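Participant: This structure is in structure tokens; I'll ask about it shortly.
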Amino acid sequence: MHLNTSICEVDNPDLTEEREKGTFDTDKMAAVIYGSEKLARRRREISEAVSKIPELADTQPFPFMDRLEKITEGSRKLEVLNNNIRDIIDYDDNGERLHIYQEVTGMEGHPLALHEVMFIPALVSQASKEQQEKWLGRARRREIIGCYAQTEMGHGTNLRKLETTATYFPDTQEFVLNTPTTTALKWWPGALGKSSNYAVVVVDMIIKGKSYGPHPFMVQLRDEKTHIPLKGIVVGDIGPKMSFNGGDNGFLGFDKFRVPRTNLLMRHVRVEADGTYVKPPHAKVNHSAMVHVRSHMATGQGALLAQALIIAVRYSAVRRQGFLENKTQEVKVLDYQTQQHRLFPSLARAYAFIFTGFETIHLYSQLLKDVDMGNTSGMADLHALTSGLKSVVTHQTGEGIEQARMACGGHGYSMASYISEIYGIAIGGCTYEGENMVMLLQLARYLVKSVELIKSGEAKKLGPMVSYLAAKGGHPDLSSLNGYVTAFEHMARRQAWKATEKFLKLMESGESREIAWNKSTVELTRASRLHTRLFIIEAFMRRVSRIEDIPVKEVLTDLLHLHVNYELLDVATYALEFMSSTQLDYIRDQLYLYLEKIRPSAVSLVDSFQISDMQLRSVLGRRDGNVYENLFKWAKSSPLNKSDVLPSVDKYLMPMMEKAKL
């Protein structure tokens, strides 16, 4: 029995050679990645079950389809899946449900994507028990299809300035929804354009002439029998995008559209029949749907980065180019140190992001329980943390995927690699659910408040995630991982204090708070990034420390060492005032050492994500490594190759050439 369970006899021998170098069981590594042996095994079982249903296979490669074909193909597969899904998965298990959708439809989006990821979670976190009894069961059974509509054409991150209104009329106990301007149109929500017949819509709630800010409403958009938009609803598709073109992101407008008072989601707030407003226990409790998505983004982005690295690492193991010592056979591209430096730090980040995501998801689940018990003390901590993570993780994921594409050379530019599609999907995360710079500044506000508490002698009030800001700095001992944490704490602490002092001094000089803040934002965002990267390192360390399987723990410890050395070098300018050049040279040498240590395990590390070829959709990243013959096969399937002479050539180019001969 091979340690790497991906080995098969028909594979490219170069890839088999790499897999035989592995020192750990890839199934056991998968158990660490996905949380347990049972969860990892269920993923494999689901993938295998899906592979046995031929109707769920793509009718042609996705890159050769236009938008309508992609949406139609996604809907066709969902209909087939709906007839089989309860025989394959436990439908009440969110993880199994998400995995089977990814397996069947890939990552380009489908009509139920936001239904599962945003609509249902919004009902779970925002609707009262009575409202859940009315709508949640129908949503889970897919009697209705919903989405989450918050972003507007003119406003996204600044929720306080949302223009769509819901005005309450006590005499009829109804809210009237209205879109007063073009910029007030809801814009971008996935599945809104053509698929959803319901939406959780976030609007500015007005009662007796007073604005109460953004609140979520359950709104029916289309007739359940005909799917025609209801009177007073303007809804449609916003057109092609950089990616996600298997989905129908849409626009939505209201013209004096009435909904019952009880359509306001009332788990945390309430409006009485007479218009009395009962406010939530915490100012940001209505943001829980956003916090939910941001809590999962680290894991989701880590998975996207992992897919790009599966492709790039496998391809680098079968692609031969140039010579080293052996002049008779070209060397594997993966043997070049530059290729390792390009890919392995991103591989470490993929693991780090996934492990960090586990922590934030656990914190979010605990927060929901606490809020139900009336305890909202953890809301500010988690809101700040997930804001920073959302920004740092999406940005670094985009960087890593682009490096993976370039590491594949010219073929990486082809849609046959599928990396460009992964990139387009991943970098969407830099702007949806909050623009990244704004997210960093939300965390920065929390850091500034924390520093101000310390300055006022109230350090005891600090949350656990920022307690290090009150600690005394020291010189790091780089002989242990804790020494790297000490170094990162010092840099993050120093930058947080530096940015806060700059902000406060500007106000002392006479600048208004707003202007002083704006003039400090570059330093503040730097503080947020350092704080977030520190948390990721600590989350990675905590996860590795709990692993029981020795071979798995050893290779992940090597990956962790690679991660901390790379991360520290990446921000070395912040370390110049307290670390010597000798220490920085040591870190650089350690980085190169761990590149060499990871090299034999690289293919097994990416195989451990256990992403099927069906989901990966990459010719370059095929499990069997038989790239070149399948690249030729893929190219021949291009619709342009259905005829030897294109109509455009016959109609325009041939006459042009004939005319030139006269």
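Just so it is clear, glycine is given a Cβ too, placed from its N, Cα and C backbone atoms.
Substitutions noted, but not modelled.
Relevant sequence annotations retrieved from Swiss-Prot are reproduced here:
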- Glu433: active site, proton acceptor (ACT_SITE)
- Tyr148, Ala149, Gln150, Thr151, Gly156, Thr157, Gly190, Arg319, Gln339, Gln340, His341, Arg342, Gly410, Glu435: FAD binding site (BINDING)
- Lys284, Val285, Asn286, His287, Arg294, Tyr432, Glu433: substrate binding site (BINDING)
- His341, Ser391, His395, Gln403, Arg526, Ala527, Ser528, Arg529, Tyr574: ATP binding site (BINDING)
- Glu433 to Ala: In reb6; accumulation of ascaroside asc-C9 and reduced production of asc-delta-C7 and asc-delta-C9. No defect in indol-3-carbonyl(IC)-ascaroside production. Enhances accumulation of IC-asc-C7 and IC-asc-C9 in a acox-1.1 (reb2) and acox-3 (tm4033) mutant background (MUTAGEN)
Participant: Can you give me the Cα-Cα distance between Tyr574 (ATP binding site) and His341 (FAD binding site) in Å, rounded to a whole number?
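Facilitator: Answer for this pair: 22 Å between alpha carbons.
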Participant: Which of His395, Arg526 (the binding-site residues) has the most other Cβ atoms within 10 Å?
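Facilitator: Of the binding-site residues His395, Arg526, the most buried by Cβ count within 10 Å is Arg526.
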Participant: Rounded to the nearest Å, what's the C-alpha distance separating Gly156 (FAD binding site) and Glu433 (mutagenesis position)? Just drop the number here, would you?
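Facilitator: It is 8 Å, counting Cα to Cα.
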Participant: Of all the binding-site residues here, Gly190, Gly410, which one's CB has the most other CB atoms within 10 A?
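Facilitator: Comparing the binding-site residues Gly190, Gly410, the most crowded Cβ belongs to Gly190.
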Participant: In the structure shown, which of the binding-site residues Gln150, Gln339, Ser528 has the fewest Cβ neighbours within 10 Å?
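Facilitator: The binding-site residues Gln150, Gln339, Ser528 were compared, and Gln339 has the fewest Cβ atoms within 10 Å.
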Participant: How many other Cβ atoms are found within 10 Å of the Cβ atom of Gly156 (FAD binding site), counting all protein chains shown?
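Facilitator: Excluding its own Cβ, the number within 10 Å is 19.
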Participant: In the three-state scheme derived from DSSP, which category covers Tyr432 (substrate binding site)?
Facilitator: coil
Participant: May I ask which of the recorded positions Gly190, Gly410, Glu433 is closest to His395 (ATP binding site) if we compare their C-alpha atoms?
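Facilitator: When the Cα distances are compared, Glu433 comes out closest.
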Participant: Counting all other Cβ atoms within 10 Å across every protein chain shown, which of the binding-site residues Tyr148, Tyr432 scores highest?
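Facilitator: For the binding-site residues Tyr148, Tyr432, the Cβ with the most other Cβ atoms within 10 Å is Tyr148.
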Participant: Using a 10 Å radius around its CB, how many other CB atoms surround Arg294 (substrate binding site)?
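Facilitator: For Arg294 (substrate binding site), the count of other Cβ atoms within 10 Å is 26.
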Participant: If you count CB neighbours within 10 Å, which one among the binding-site residues His341, Tyr574 has the smallest count?
Facilitator: His341
Participant: Going by Cα-Cα distance, pick out whichever of the binding-site residues Tyr148, Arg294, Ser528 is nearest to Glu433 (mutagenesis position).
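Facilitator: Going through Tyr148, Arg294, Ser528 one by one, the Cα closest to that of Glu433 (mutagenesis position) is Arg294.
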Participant: When DSSP states are folded down to helix, strand and coil, where does Tyr148 (FAD binding site) land?
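Facilitator: Once the DSSP labels are grouped into three classes, Tyr148 (FAD binding site) ends up as strand.
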Participant: Provide, as an integer number of angstrom, the distance between the C-alpha atoms of Gly410 (FAD binding site) and Tyr432 (substrate binding site).
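Facilitator: Taking the Cα atoms only, Gly410 (FAD binding site) lies 30 Å from Tyr432 (substrate binding site).
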